[in-house]
Amino acid sequence: MGCWGRNRGRLLCMLLLTFMFMVLEVVVSRVTASLAMLSDSFHMLSDVLALVVALVAERFARRTHATQKNTFGWIRAEVMGALVNAIFLTGLCFAILLEAVERFIEPHEMQQPLVVLSVGVAGLLVNVLGLCLFHHHSGEGQGAGHGHSHGHGHGHLAKGARKAGRAGGEAGAPPGRAPDQEPDQEETNTLVANTSNSNGLKADQAEPEKLRSDDPVDVQVNGNLIQESDSLESEDNRAGQLNMRGVFLHVLGDALGSVIVVVNALVFYFSWKGCTEDDFCVNPCFPDPCKSSVELMNSTQAPMHEAGPCWVLYLDPTLCIIMVCILLYTTYPLLKESALILLQTVPKQIDIKHLVKELRDVEGVEEVHELHVWQLAGSRIIATAHIKCEDPASYMQVAKTIKDVFHNHGIHATTIQPEFASVGSKSSVVPCELACRTQCALKQCCGTRPQVHSGKEAEKAPTVSISCLELSENLEKKPRRTKAEGSVPAVVIEIKNVPNKQPESSL
């Protein structure tokens, strides 16, 4: 709350100063015909929008409590705000670039350079104040570190655990750390209940219609209620750095624009020799100087003066293009990082091949598939995986080892769906013991499409598309013998449901 109060005060102060100065720069740029000041005023307008977006994102990001509608809260609001800020800044850069190209074709002489100089100095002071307010958000790489402060957790009950809760029993969760070690607790969810553990997750017996989507969800891990801790607040603060970094880049762009305005005004004031009202003067820098000089020579024999040098007029758009390149160079990393987070790509610090290798090397793990790793915000990295094990008896020890593997890679919010090998099955033959039905197989994250063969292999390879569930359903049906099959002995496969041998898993 303290960090939110500090950021909110800084944003409001900078928003007020930026809006007032934007209005001043728009008026002065129109009066003095200064492209640098006009582009800086447009950038100020972008800053006003960016600060408003940052305020809204900060406000929503404070709502970290999970609800039934937003199970992760609004923690990604700041990432969205950073992306919007980066898009605003990129669009503004292209607008300034087009204006600079137009000034190269039709150069304009600056009017009242001293006024432009004074306004540019004042704008530079305002932007320096903004840089002082947001300097601690200048270059912090988000999500690149491995933070060991945890405390955010939520449990997902398996169907078997919920049934046990309704019957009056207590369904156990994977054993975690002791209550005094709660700040270092990981968020690890398994879809198998350990009925031997008496200190487990309790099933929620509240009626569904009494629960609203905006009500916060109380989370219990190992029977203990997880509260907002200092470590969780530090996670939120790291998640908010991306949004504040976007604000810093806007202020930095304003400072560069103010420097360009000051330099351009100084060079124009000391180097440009313009025409006065009393003298006959020709400006060779404009597109058609011949016509005006011929008319002047025909009308009078007075001495002619020439304005210049012309390179001063091209300094303004040249400096604007340099500013655009600097802004695009500083904005691209922010745009890329926020976009990749929203696209849920694997974080750059996670070596997914090495992670899969370590998981498969764990004793008791036969196969790993459907592994997904993405970044929620800041340093919060989430992973889900299907782990195929030998038997349920050794699974809890395997789950602890898997949790340590994820922890070593900086992943502290994990959901593991266990799969236990059927009798006589091999991982290479049946890679997934809980396969999806054919109508939803292509809608999975990975999409279990049949392998495509080419050439002669396509003619030899039969097309088989059947799931584990459909295979079990077909085997349960009694085979019907036709007349043509009278001489062929029937093979009946009976599947006996052995209760309490394998816990029920929920997809």
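Positions of Cβ are set from backbone N, Cα and C atoms, glycine also.
Unsubstituted: the structure retains its original residues.
Secondary structure from DSSP puts Asp254 (mutagenesis position) in a helix. Non-local neighbourhood of Asp254 (mutagenesis position): Thr18, Asp40, His43, Met44, Asp47, Gly123, Val126, Asn127, Gly130, each in the same chain, at least six residues away, with C-beta under 8 Å from its C-beta. The feature Zn(2+) binding site is assigned by Swiss-Prot to His43, Asp47, His250, Asp254.
While the structure shown retains the original residue, Swiss-Prot records the mutagenesis experiment His43 to Ala with this note: Loss of zinc export across plasma membrane and no effect on localization to the plasma membrane; when associated with A-254. Within 10 Å of the C-beta of His43 (mutagenesis position) there are 27 other C-beta atoms, taking all protein chains into account.
For Asp254 to Ala, Swiss-Prot lists a mutagenesis experiment annotated as follows: Loss of zinc export across plasma membrane and no effect on localization to the plasma membrane; when associated with A-43.
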Count of other CB atoms lying within 10 Å of the CB belonging to His250 (Zn(2+) binding site): 31
